[in-house]
Amino acid sequence: MADRQPYMTNGIQAAVVEWIRALDLEIISLLLSRAWPMALLATSELRWRPTVLTDTDNVVRLDRRQRLVRWDRRPPNEIFLDGFVPIVTRENPDWEETDLYGFAKNNHPSIFVSTTKTQRNKKKYVWTPRNANRGIVYQYEIYAPGGVDVNDSFSDASPWPNQMEVAFPGGIQNIYIRSARELHNGRIQRIWINPNFLDPGDLEPIVSSSRTPQVIWRMNHPDGGHRDQRSERSASSYDDLMYGGTGNVQEDTFGDEPNNPKPIAAGEFMIESIKDKNSFLDLSKNVNGGVIHSNLYSGGDNQIWVFSYDDNKKAYRIQSYQNSYLYLSWDSNASSKEMILRGYTNSGSNNQYWQIEQTGKNYRLRNLLNLDMIITAQDKPSAFGGKEVIVNTEISNSNTKISQEWKMIPFDFRPIIDGDYNIFNVDLSNQVVDFSNQPDLLVHGHIFCDNENQTWHFTYNSTYHAYKIWSGRKSNLLLTWDSNAASKEMVVRAYTESRSKNQYWRIEQTGSKSYKVRNLENSSMILGLTRVSTPYGGLNLMVEDDSDGHSDLHSDWDIKPIFYQDIPDGDYNIFNDNFPNIAIDFTNQEGSLIHGHNFCSNNNQKWSFVFDGKRKAYRIKSGVRSNLWLSWDSNASSKEMVLRAYTESGSSNQYWRLDEANDGSYRIRNLQDYYKLIALTNKNTPYGGKELIVSDNKESGNTWYLKKLGEVPLPNRKFRIATKLNYKKVIDSSTSYNLIITHDLNFASSIWELVYDSSKKAYNIYSSDINNLGWIYQNKNFFVKLGNIDGPDHGDLRYFWTIEYSMQTGCYLIRSLHDPANAVGYTDSESVITDTSTYSDNQLFHFILM
């Protein structure tokens, strides 16, 4: 592929599919490159969108600030909740499902989600499908990291260059979707605002029109589920709008309305000063006439304001969220002619109404009584904390005019859905919130053990706009700050329900994997972890005032949903990561010992994974004796660490959980002890294999690749088969009908057609040059022969081959079905032979589509 300089990218950070987001960038790049078209190999390569890029208007921006668009038939109640989930989400997707060029050209079902860049050339242009004016359609606005730049990847060969496509493997999380336009037969009905959007800052405002309602979305919004009937026809129909062949670039004229009097939606906002970052309009005294000032973020109701638009006055009233009787007001009638702002009950005066004016990326708030008077941030300290805010005439000085500019931030109290979670500390690696049921009911931080002590069930209360967090260990106990204790203790305990506000928590998203957890009793109090040890072997968990700036309090949390069913039930081979030709094997030997053995593709090495919903773990059944299960005999008097195949006992030592690594492999952990993993040693067993143990040590052989039996890795198509080390060297045949490695000279004899036989779960590999001729296995260390495989003995296993994809290398291994221990490789003299499979470079190949 083309040789270009390395660059920084956010890659797959946006992915909503967890297994894709967890992969190393190198691994996912190999996965996407395996289907690269032959004709483009020398002139193109996979190009991720860089972290810093030159946008279509030639302005240098961060990738998170480049405006992308996606046309979709699915409504906000689905997209703002789940994000853009690709059609294909399963692990080990097949060849076509990871084919970037095929996806860009034909939009077939895949792991990708398509978007298009906003194109700017004095005016704004957007690629638009020709059927966007038919039925109910949504135009989603996206600011996401990473993704693959399709035009940059394929250059002049890009299938639809005017689409300016950015494709996202694994989809796009909801936090990167800012808004959506809802269109009915081409007419914009409303603009949806996503309150969970993670704003990178410095974005242009959402384009709006005074004639179009703006709506802040909430879960299960009654108007948020409008769906066109055609989107229900098939699983893939919602993606038809992004097919590059059915659209063109059109000018986006929506919102070209000077002095739009209604630039923001009605709803709940925080009003942030542009002059003083992280300072917000604040009504700290909840009384009639209470002074409004600018103060550092506290997460409290006193900094939340409810905007409502009056069509008659063409202005907004701004109501305090903490006290619905109080409104943002300028007491223009005061005898002192004061300029400060206060919270007053409704008077009907125009000094309680505000016109909101866009100033590029921000807003000014003008008082309706006197439109010359603008809300202005001051440097003067306020007696109530923070800084004073007044109304003042317009400032023209370019250096100080930002004191009259404000950012409106939609506020949402429900960033996560109800369910079970682990609460990981971001700063202190592998530490989670833990309740071990000790006598003092103390909740603390502890090393992650994947047990019910560390499971927390979040339930949202719409009255309090906050969460109750229930213990997984004891379902009647809630995470509680005992704020009423005489000692004014700051620790956190697990108490039965009291209906006190100190048992409610607000979850505030601060990053893609980062949250603050605030107590509703006092929103300045945040949950944090210190390095101080507790008597129970963990770390001290407490609440402290956010404004105190405690450097020793680690208060950022990654709240991870708990999901244990990583793979579908079915039959698998379990290959070792470090020794890729060794699989877990049970040969029914004395003592029921299970060991690692060179792969031979028989039932000894077949294992059936069966998920148990109650235990939330897998049982792993032998393929050779269906009444035996993969077991660690943890109860043996010798405390043995070996694995055995035993009949069902019901013990947790027969259950296993999968822990995904970042290269697509898994650690297999025993349910009885989270730290006990299946590991392969280099020690020989009496039965000809390698010893398997369960161990809490970090052996190098404790990660495994699961290959599902019966999956078809490649389609029935024609390919050149190139070596791993040099894609310009391919498998061809000699005049004596032996397979050889030659330079690719575009000969027909180096084109091979795959034909899959579903009964044998293997391929015939035919010559495209001579009818009926195909690959024939002769024996170990013999040439692979080209001969007639369509005769009376067509079913001979020597004519069939299995093909395995190697996630680590991005290449394929070709095994003989007749003798699966042997794989196709080549010698120094470039003869193609079969030998014991080792996954060495000379046994790995690229399949290049013709």
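Just so it is clear, glycine is given a Cβ too, placed from its N, Cα and C backbone atoms.
Note that the structure is predicted; figures quoted are calculated from it, not measured.
The NAD(+) binding site annotation in Swiss-Prot covers ARG70, TRP71, ASP72, VAL85, ASN107, SER114, THR115, THR116, TRP127, GLN163, MET164, GLU165, and the record cites experimental evidence as its basis. For the recorded site, THR115 (NAD(+) binding site), the DSSP three-state label reads strand. Shown in sequence order, LEU68, VAL69, ARG70, ILE142, ALA144, GLY147, GLU165, VAL166, ALA167, PHE168, ILE172, MET242 are the residues of the chain, 6+ apart in sequence, with a C-beta less than 8 angstroms from the C-beta of THR115 (NAD(+) binding site).
What Swiss-Prot lists as domain 'Ricin B-type lectin 1' is 267-409.
Residues annotated as domain 'Ricin B-type lectin 2' in Swiss-Prot, with sequence analysis given as evidence: 413-560.
What Swiss-Prot lists as domain 'Ricin B-type lectin 3' is 564-707.
ARG120 (mutagenesis position) falls within a strand when secondary structure is assigned with DSSP. Counting every protein chain shown, the number of other Cβ atoms lying within 10 Å of the Cβ of ARG120 (mutagenesis position) is 15. According to Swiss-Prot, the mutagenesis experiment ARG120 to Ser carries the following note: Slight reduction in DNA-binding by catalytic domain.
Cβ-based neighbour count (10 Å, all protein chains) for LYS122 (mutagenesis position) stands at 6. Among the mutagenesis entries in Swiss-Prot is LYS122 to Ala, noted as: Considerably reduced DNA-binding by catalytic domain.
The mutagenesis experiment LYS123 to Ala is recorded by Swiss-Prot, whose note states: No change in DNA-binding by catalytic domain. Cβ neighbour count for LYS123 (mutagenesis position): 10 (other Cβ atoms within 10 Å of its Cβ, all protein chains included).
Quoted from Swiss-Prot, the note on mutagenesis experiment LYS124 to Ala is: Considerably reduced DNA-binding by catalytic domain. Shown in sequence order, THR118, GLU251, ASP252 are the residues of the chain, 6+ apart in sequence, with a C-beta less than 8 angstroms from the C-beta of LYS124 (mutagenesis position).
The Cβ neighbour count for GLU165 (mutagenesis position), using a 10 Å radius and every protein chain shown, is 27. Under its mutagenesis entries, Swiss-Prot includes GLU165 to Gln with the note: Complete loss of cytotoxic activity.
Under mutagenesis, Swiss-Prot gives GLU165 to Asp with this note: Reduced cytotoxic activity.
Annotation note: ARG181 (mutagenesis position) sits in a strand segment as assigned by DSSP. Record note (Swiss-Prot), mutagenesis ARG181 to Ala: Considerably reduced DNA-binding by catalytic domain. The unchanged residue is displayed.
ARG187 (mutagenesis position) falls within a strand when secondary structure is assigned with DSSP. Every protein chain shown contributes to the tally, and the Cβ of ARG187 (mutagenesis position) ends up with 9 other Cβ atoms within 10 Å. Where Swiss-Prot documents ARG187 to Ala as a mutagenesis experiment, the accompanying text is: Slight reduction in DNA-binding by catalytic domain.
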**Request:** Could you tell me how many residues in the domain 'Ricin B-type lectin 3' (564-707) are helical, how many are strand and how many are coil under DSSP?
**Result:** 9 helix, 70 strand, 65 coil
**Complete:** Excluding its own, the Cβ atoms lying within 10 Å of the Cβ of MET164 (NAD(+) binding site) add up to 24
**Prompt:** Averaged over the whole of the domain 'Ricin B-type lectin 3' (564-707), what is the pLDDT?
**Reply:** 89
**Neighbourhood of ASN107 (NAD(+) binding site), C-beta criterion under 8 angstroms, separation at least six** = SER114, ASP239, ASP240, MET242, TYR243, GLY244
**Request:** Take the Cβ of ASP72 (NAD(+) binding site) and count every other Cβ within 10 Å, whichever protein chain it belongs to.
**Result:** 21
**Complete:** Expressed in Å to no decimal places, the gap between the Cα atoms of ARG187 (mutagenesis position) and ARG181 (mutagenesis position) is 10
**the domain 'Ricin B-type lectin 1' (267-409) - residue tally per DSSP class, helix then strand then coil** = 10 helix, 71 strand, 62 coil
**Complete:** Looking only at the recorded positions ASP72, LYS122, TRP127, MET164, ARG181 (mutagenesis position) has its closest CA neighbour at ASP72
**Message:** Max CA to CA distance in Å over the NAD(+)-binding set ARG70, TRP71, ASP72, VAL85, ASN107, SER114, THR115, THR116, TRP127, GLN163, MET164, GLU165?
**Reply:** 21
**Prompt:** How many Å lie between the Cα of ARG120 (mutagenesis position) and the Cα of TRP127 (NAD(+) binding site)?
**Reply:** 11
